[in-house]
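Feature annotation from Swiss-Prot assigns domain 'Topo IIA-type catalytic' to 35-501; the stated evidence is sequence analysis. Recorded in Swiss-Prot as a mutagenesis result, Ser85 to Pro carries the remark: Resistant to fluoroquinolones. Feature annotation from Swiss-Prot assigns active site, O-(5'-phospho-DNA)-tyrosine intermediate to Tyr123; the stated evidence is sequence analysis.
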Amino acid sequence: MAELPQSRINERNITSEMRESFLDYAMSVIVARALPDVRDGLKPVHRRILYGLNEQGMTPDKSYKKSARIVGDVMGKYHPHGDSSIYEAMVRMAQDFSYRYPLVDGQGNFGSMDGDGAAAMRYTEARMTKITLELLRDINKDTIDFIDNYDGNEREPSVLPARFPNLLANGASGIAVGMATNIPPHNLTELINGVLSLSKNPDISIAELMEDIEGPDFPTAGLILGKSGIRRAYETGRGSIQMRSRAVIEERGGGRQRIVVTEIPFQVNKARMIEKIAELVRDKKIDGITDLRDETSLRTGVRVVIDVRKDANASVILNNLYKQTPLQTSFGVNMIALVNGRPKLINLKEALVHYLEHQKTVVRRRTQYNLRKAKDRAHILEGLRIALDHIDEIISTIRESDTDKVAMESLQQRFKLSEKQAQAILDMRLRRLTGLERDKIEAEYNELLNYISELEAILADEEVLLQLVRDELTEIRDRFGDDRRTEIQLGGFEDLEDEDLIPEEQIVITLSHNNYIKRLPVSTYRAQNRGGRGVQGMNTLEEDFVSQLVTLSTHDHVLFFTNKGRVYKLKGYEVPELSRQSKGIPVVNAIELENDEVISTMIAVKDLESEDNFLVFATKRGVVKRSALSNFSRINRNGKIAISFREDDELIAVRLTSGQEDILIGTSHASLIRFPESTLRPLGRTATGVKGITLREGDEVVGLDVAHANSVDEVLVVTENGYGKRTPVNDYRLSNRGGKGIKTATITERNGNVVCITTVTGEEDLMIVTNAGVIIRLDVADISQNGRAAQGVRLIRLGDDQFVSTVAKVKEDAEDETNEDEQSTSTVSEDGTEQQREAVVNDETPGNAIHTEVIDSEENDEDGRIEVRQDFMDRVEEDIQQSLDEDEE
């Protein structure tokens with residue numbers, strides 16, 4: 001290897017060389033590749049492509065030319081890089097889903113929203129669009145500076161005239177070294193209105209500009225959620241804009257629904273979006289979707305169809321899709337552009353100010369150019385006028401000259417003409433010597449003088465020049481402006497949760513003995529008088545019956561406590577809403593129960609984070625525990641331990657308390673104990689608890705409830721044979737925790753063991769459910785108030801092999817109030833007893849009443865008289881028992 005001469009070797013520190021070389025590279029990428037110019041919104045490659053199209057005459061009125069020809073010309077003259085980078089840039093300018101206002105009119109396959117690439121450049125053709133001409137208009141009138149190309153053999157524009165604000169109209173994105181830009185597209189009409197407002201009020205605020213420019217306007221349309229992100233981006237140059245697909249929920253027959261997506265967020269790959277949805281369904285992260293189809297076509301546009309299972313809530317599924325898929329995404333705004341050749345972060349007003357200044361410069365330079373041309377022409381016309389005034393002398397002088405040069409010099413000396421004027425006279429044809437041509441020259445000269453005066457007036461007055469800019473922008477707006485595509489929705493969408501999409505209403509959740517669960521509107525059940533037959537609450541399977549029932553709001557939490565001492569959580573709306581006769585869905589489809597685990601208690605809670613509330617637990621063996629509600633604020637899908645106990649024990653009931661209540665525990669043999677809640681110290685979530693009541697042989701806990709110290713509430717007792725009564729809470733004295741309790745009812749074969757012990761105020765309705773699925777709703781105030789030892793009065797007449805399985809309180813609301821004149825009538829029986837007929841409670845939908853089925857509604861008068869006499873005998877027996885009441889068993 002030959003040695004290099006010493007003079008060609010320069011020793012440098014490697015650290016300095018790396019620093020300087022990398023800086024040179026970085027600046028080259030920033031200035032000459034990745035960032036757009038603030039004036040025309042174009043990167044060098046886009047500018048060179050458009051200029052190349054213009055130079056080749058590929059205007060909209062000409063035929064398409066092969067893309068390979070365009071790419072080759074641009075690469076050879078202006079852009080010495082790979083042909084693929086040039087072609088990809090041109091393809092993007094032709095895509096109507098990438099550019100709000102496409103700058104290239106492509107013919108052939110130019111890609112799709114599914115990420116499909118364009119066909120090879122040898123197959124596609126292109127030309128300029130009409131709006132592209134406005135970027136290049138007046139480029140040959142010295143409106144911008146030209147620079148040498150890469151080899152110095154060609155000239156290329158340093159910037160385009162850009163007669164519309166392309167930087168914001170089509171946006172830009174690019175990654176440089178140490179910085180990146182991401183500018184969203186906007187609506188041309190709004191942008192030009194904003195520029196016009198700025199031109200009239202240079203001190204305009206960004207808030208005032210936003211009255212004209214609402215926000216980005218994406219080519220794929222869709223929705224923008226809220227204006228806070230837009231405002232932040234416009235004020236600072238940086239911000240995050242929430243984009244969302246446009247989706248509607250359609251009915252598809254049979255009570256089924258589908259979600260149809262017709263617009264997707266900007267720059268989202270539709271095929272990948274669909275794959276993501278399918279992946280979530282496959283992994284069971286989103287439940288309730290039965291089918292997913294892409295029905296997009298040229299005729300219908302974007303159309304992605306998502307079929308929803310019949311028992312699923314389409315609104316909730318759609319909300320989850322927004323959260324977990326690209327159906328909702330964000331656009332990170334970073335408005336960096338080249339300002340005077342340097343990268344700078346700009347806000348909305350700065351972008352418009354720089355554009356307006358560029359337009360003023362373009363119009364000023366064009367005016368100056370036109371003025372020069374007009375003066376040059378006027379100068380020539382002045383010479384021609386002189387020639388026509390002295391035509392004979394001009395002809396004589398020319399004839400006497402030996403050469404053109406001598407003739408020109410003679411004309412200049414004799415008639416005081418310039419070289420250009422003399423040359424124009426020598427070039428003048430003889431036909432211009434006619435009288436008609438002389439008149440034309442005079443008319444043209446006078447017009448030029450007026451035109452020169454107008455041009456000088458424009459240059460002399462900045463306001464006149466600015467008005468010209470306004471007029472030209474207005475013309476472009478009227479020609480190319482269109483309606484906004486992207487809708488901006490106002491509201492707190494950033495924190496949108498499932499319940500925001502669910503109307504809040506009172507519901508009933510039922511759980512059957514065989515663990516089938518469902519929800520119904522509370523208005524499904526209608527109020528009846530004591531002793532009514534009830535309505536069919538569900539069509540139960542053989543040997544199945546409703547075992548539990550709670551009322552709550554669709555937005556409330558439902559805590560499910562199991563016999564094994566575990567707790568699970570659902571929102572009210574997450575339980576499927578089914579028909580009144582439906583059996584429901586298996587509870588294991590809603591919550592992940594363990595083997596041999598059944599729900600023992602369901603309670604509704606509004607705020608799980610509350611520090612002022614507690615949960616009190618009672619087990620079958622008389623163990624009681626108090627734990628803070630906040631311990632249960634985070635319940636996993638697979639549940640958590642709520643209480644620990646021995647293997648032969650199980651959880652009976654849970655109650656929500658304020659911490660200052662009295663605890664009431666009742667047993668199946670009609671014992672009840674009352675003690676202050678304060679005697680129970682709060683324990684951890686997994687703690688075992690302490691003894692609450694001492695049980696006799698064969699007895700077990702069936703009820704748990706709470707009451708205030710000076711409460712006017714009453715204790716409601718319901719037995720398995722359909723008897724019940726109310727007794728004032730204060731009839732039960734306070735005792736120490738762990739005692740045996742006092743008698744709360746007399747148990748006989750007629751009324752049976754106690755199935756429910758709870759507290760009431762008298763303002764509630766009561767729902768009584770039998771093992772046959774029959775539900776009756778009655779006013780608690782209609783139930784007789786008796787002493788502690790009374791058996792109670794009949795609340796519901798039971799058929800053979802029927803017994804009361806569960807009882808629940810329902811708060812009265814407006815839907816439950818019936819109008820005597822319109823919804824109920826009263827009749828008097830032969831023995832003077834007033835009996836009220838059933839009332840129909842209107843559904844929430846106006847004009848649509850729910851007519852519930854009546855079980856064995858045909859009853860004769862004799863049955864009614866027997867019922868009254870039996871009730872009278874019950875009351876006599878209760879009085880006898882009261883006189884023999886013993887406080888302690």
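Cβ coordinates are placed from backbone N, Cα and C, and glycine is handled just like the others.
Here the original residues stay in place, and none of the substitutions has been built in.
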Students should find that the Cβ of Tyr123 (active site, O-(5'-phospho-DNA)-tyrosine intermediate) has, within 10 Å, a number of other Cβ atoms equal to 13
The domain 'Topo IIA-type catalytic' (35-501) [mean pLDDT, rounded to integer]: 92
Using DSSP reduced to three states, classify Tyr123 (active site, O-(5'-phospho-DNA)-tyrosine intermediate) as helix, strand or coil. coil
Note: in the chain of Ser85 (mutagenesis position), residues six or more apart in sequence with C-beta under 8 angstroms of its C-beta are Val45
According to DSSP, which kind of secondary structure is Ser85 (mutagenesis position) found in, if we only use helix, strand and coil? helix
